[in-house]
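Visitor: Checked Swiss-Prot, it gives:
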- R69 to K: No effect on DNA-binding activity (MUTAGEN)
- R69 to A: Drastic loss of DNA-binding activity (MUTAGEN)
- P74 to A: No effect on DNA-binding activity (MUTAGEN)
Amino acid sequence: MSTKKKPTITKQELYSLVAADTQLNKALIERIFTSQQKIIQNALKHNQEVIIPPGIKFTVVTVKAKPARQGHNPATGEPIQIKAKPEHKAVKIRALKPVHDMLN
């Protein structure tokens, strides 16, 4: 199996690409992205769903508590006790149909 790392667009590269496409300066683009991030964070804190066009959905979900259980160390086979995990909130990020359609 190949372990080659896929190419990634960095934050600065994204700012440059958006600036070139919109003909706005990078400082303004950075302020827009920072503002968007703050708005998303605030919405998620208030359990609101956020959809970013064309179709990326952020949702707050509650992860159920998990009791302590018996497990084993896969390397040695030695039995171990796995700690209980309390109920907590997590962010679920999902690509909607328009994003999936872009790939096909």
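For all residues, glycine too, the Cβ spot is worked out from N, Cα and C.
Don't look for the substitutions in this one, it keeps the originals.
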Visitor: Validating a neighbour-count step here. Other CB atoms within 10 A of the CB of P74 (mutagenesis position): how many?
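Guide: Counting Cβ neighbours of P74 (mutagenesis position) within 10 Å gives 7.
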Visitor: So for R69 (mutagenesis position), how many other CB atoms are inside 10 Å of its CB?
Guide: 10
Visitor: Quick check: in three-state DSSP terms, what is R69 (mutagenesis position)?
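Guide: In the DSSP reduction, R69 (mutagenesis position) maps to strand.
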